Amino acid sequence: MTANRDAALSSHRHPGCAQRPRTPTFASSSQRRSAFGFDDGNFPGLGERSHAPGSRLGARRRAKTARGLRGHRQRGAGAGLSRPGSARAPSPPRPGGPENPGGVLSVELPGLLAQLARSFALLLPVYALGYLGLSFSWVLLALALLAWCRRSRGLKALRLCRALALLEDEERVVRLGVRACDLPAWVHFPDTERAEWLNKTVKHMWPFICQFIEKLFRETIEPAVRGANTHLSTFSFTKVDVGQQPLRINGVKVYTENVDKRQIILDLQISFVGNCEIDLEIKRYFCRAGVKSIQIHGTMRVILEPLIGDMPLVGALSIFFLRKPLLEINWTGLTNLLDVPGLNGLSDTIILDIISNYLVLPNRITVPLVSEVQIAQLRFPVPKGVLRIHFIEAQDLQGKDTYLKGLVKGKSDPYGIIRVGNQIFQSRVIKENLSPKWNEVYEALVYEHPGQELEIELFDEDPDKDDFLGSLMIDLIEVEKERLLDEWFTLDEVPKGKLHLRLEWLTLMPNASNLDKVLTDIKADKDQANDGLSSALLILYLDSARNLPSGKKISSNPNPVVQMSVGHKAQESKIRYKTNEPVWEENFTFFIHNPKRQDLEVEVRDEQHQCSLGNLKVPLSQLLTSEDMTVSQRFQLSNSGPNSTIKMKIALRVLHLEKRERPPDHQHSAQVKRPSVSKEGRKTSIKSHMSGSPGPGGSNTAPSTPVIGGSDKPGMEEKAQPPEAGPQGLHDLGRSSSSLLASPGHISVKEPTPSIASDISLPIATQELRQRLRQLENGTTLGQSPLGQIQLTIRHSSQRNKLIVVVHACRNLIAFSEDGSDPYVRMYLLPDKRRSGRRKTHVSKKTLNPVFDQSFDFSVSLPEVQRRTLDVAVKNSGGFLSKDKGLLGKVLVALASEELAKGWTQWYDLTEDGTRPQAMT
């Protein structure tokens, strides 16, 4: 009995037990009473009452007594009391070591520093808000941004998990049901093979591919990054793990038609969903960053050429993407900042631009398998042709704008997006019109027409999300066969709508026999303009340079970069670091308006010290008399060292339209049906291709011409009239097609909505300027121009079809702070206040009489510009979150003047709101 009691007491007094002790279970009531130290003799009558059958009162009393005894013993144990004869179990020592004498607590220094750092990070934004005098709305904005960031990262992780699940069990996922747009290419196209044997081969080779990639990162990329900048001297990859999921090939297509007999063309639909871990560190700045997952999807073309009669039967291997692939990256460490909404799309776009500079058509990776002599032609790719797209008009489009929650149907604000491979164009927006007339022309290079299509999509511009109005896809092989297509095409994926296009396939001629005729057709023989319809194509292969002089420091090697320009079109090569004998091996193309009057200007610059290392000017007329209109040699640089040369290969090709006679009942199959794609996916894809700006080497992408003047082709109106077009429509078409409007050509960012920030800040800035003006007056009489003046030159160029505005200078501006002002000029061509229509000068620091001398242009015709107003605002620039930003003055210039074609230069008075339009005086 004593042993049972001690065991029961010790179990209840076990130190460290946080839960309420359970009552020990006994076989009988006598054992239960003995365990608690009493029997029936100590409590007379208890045993008899407890054994009485059906006694509910006895049961309740027994339970109450037992609970009271347990509570009494527990209170005694907590107060240091114990029953006589029972030893109290010693308390075990606390984890973490013995207790400190005198009750002094031990504090870990790293933990304390971490806690202080977290507290500082939390309190610093609060202090900054108070110091900068910002409102509480910034806190709400930060919280919203944080929530958006977490949601974005969660969605990205969810997409990664779905993609991994699809790769692991593709058959089960397909059987459960997926959308048609998510299926691989071999499901949609019968000529695309699944080639599962290739995936099995890649899976077996994947561990060795990972070893090669790790060596590439550690032995090639890491030393290159360290040598690029002294601040990156401690850069290193701490972990390079590409992951266990191999690259997957969803379909393979081999071209057998319209292919040279000495080449093999394959299209691989690749998909990589990798749970990779790539971590990097810059020890000097305690900076850690990395990538934890990557997704990339796209169509990669592999060309085996030339086929030869000797082993290995293939001269070289060329690899490139037909268009920018889809990319998604999950960042870790410091690069988590790139997952912030707004920055995540920008970071992915920058990486895509870097990939495009090496792997997107016309850029390619060429792996020679034989001697350099046989593959020299591969490093100088010549386009198969040039596609001239006349984007004329549309009819019977859907009305997407509604009012009163859909009760009243309105019209649409249509615009078009045209894509040829990696080249994307966007038309201007026609407000509230279901039969818009654009009358715009684009020119695009076509390097690989098998497998490439002309894709056109129409959208209705809205402030929040643009609505889909229809699409069109045209096979470029059929356009090449027809040479000229001028007709109405029915829009796909919508119930109604037609689009009028004129497509011209221009052949590249290696002689100048047809040049005079081409110049006459495009009206380039009557002016010296540098833009307009193109008559020729300039192809330039930049090879290398030798014996370049040093920069400003004689002992250091320069970082050479080459800038090339023809007229107002300029392109730039990649930067080669720390060398005076750089090797570029890059290709560039320029559309030429009139080769008889235009020159190629080349300048080699030191990017580090921003100085010129030499320049060169090549008249294009020299190429007209050269053999095959091609020159390949080393050119002597001017204003450079005595032996400084640059090696280039330059070729000129005349753009010739070969017209073919067709019977009246001739049919073609140019329009093709696109695979079923969700509208949401389509819009996302287009945005991903149009977002971002080219990087430093982004000019290598095949350039496109701006929208330019049209042509007066005989019979164009009669051939292109739709069934329901009337005489008035034909008259309008003939009138509008004779003067095609100009607008930006190759675009990279689609920003249709107005600049909201400017609209919101305008009333506030005007009010602040009026208060500042009253403070300046303060009982004194101000002059005629209290806010100062601005000098502008305004004219309209009929040759370029553009409004040209030259901002010369400002004088007598007001001081925005004690140090003066940091003025710059912002312009809009009202009523267009979109961000893409904004023009800005550079900022002049700490001056009240800045000199800008900068020229800007707006693509608009003369009749239209005379109905518009030029909005010019002089503003003060400040740093990020600075209080010194504000308006210095405005002026509105009415352009309804007959002298606009001649132009004028004038000083304009600045006012606080610019509400008084000023015309030419």
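Note that the numbers count up from 1, one per residue, in the order the chain is shown.
Cβ atoms are placed via backbone N, Cα and C, with glycine included.
Here the original residues are kept at every noted site.
Remember, it's a predicted structure, so these values are computed and weren't measured experimentally.
Feature annotation from Swiss-Prot assigns domain 'C2 1' to 369-489; the stated evidence is sequence analysis.
Non-local neighbourhood of D462 (Ca(2+) 1 binding site): K400, D401, D413, each in the same chain, at least six residues away, with C-beta under 8 Å from its C-beta. Residues annotated as Ca(2+) 1 binding site in Swiss-Prot: K400, D401, D460, D462, D467.
Among the mutagenesis experiments that Swiss-Prot reports, D401 to A is described with the note: Abolishes calcium binding; when associated with A-413.
The Ca(2+) 2 binding site annotation in Swiss-Prot covers D401, D413, D460, E461, D462.
Quoting Swiss-Prot on the mutagenesis of D413 to N: Strongly reduces calcium binding. Summarising the environment of D413 (mutagenesis position), the number of other Cβ atoms within 10 Å of its Cβ, over all protein chains shown, is 20.
Under its mutagenesis entries, Swiss-Prot includes D413 to A with the note: Abolishes calcium binding; when associated with A-401.
What Swiss-Prot notes for the published mutagenesis of D466 to A is this: Impairs binding of the third calcium ion, but has no effect on the binding of the other two calcium ions. Residue environment of D466 (mutagenesis position) contains 23 other Cβ atoms, counted within 10 Å of its Cβ in all protein chains.
Residues or ranges marked as domain 'C2 2' in Swiss-Prot: 514-639.
Around the Cβ of D401 (mutagenesis position), the number of neighbouring Cβ atoms within 10 Å comes to 15. For the recorded site, D466 (mutagenesis position), the DSSP three-state label reads coil. Other residues of the chain with a Cβ within 8 Å of the Cβ centroid of K400, D401, D460, D462, D467, the Ca(2+) 1 site, are S412, D413, F459, E461, D466, L469. Its Cβ taken as reference, E461 (Ca(2+) 2 binding site) is surrounded by 19 other Cβ atoms within 10 Å in the chains shown. On the backbone, the CA of D460 (Ca(2+) 1 binding site) and the CA of D466 (mutagenesis position) stand 5 Å apart. Within 10 Å of the C-beta atom of K400 (Ca(2+) 1 binding site) sit 20 other C-beta atoms, taking all shown protein chains into account. Each of the binding-site residues D460, D467 was scored by the number of other CB atoms within 10 A of its CB, and the lowest score belongs to D467.
The CA atom of E461 (Ca(2+) 2 binding site) is located 7 Å away from the CA atom of D467 (Ca(2+) 1 binding site).
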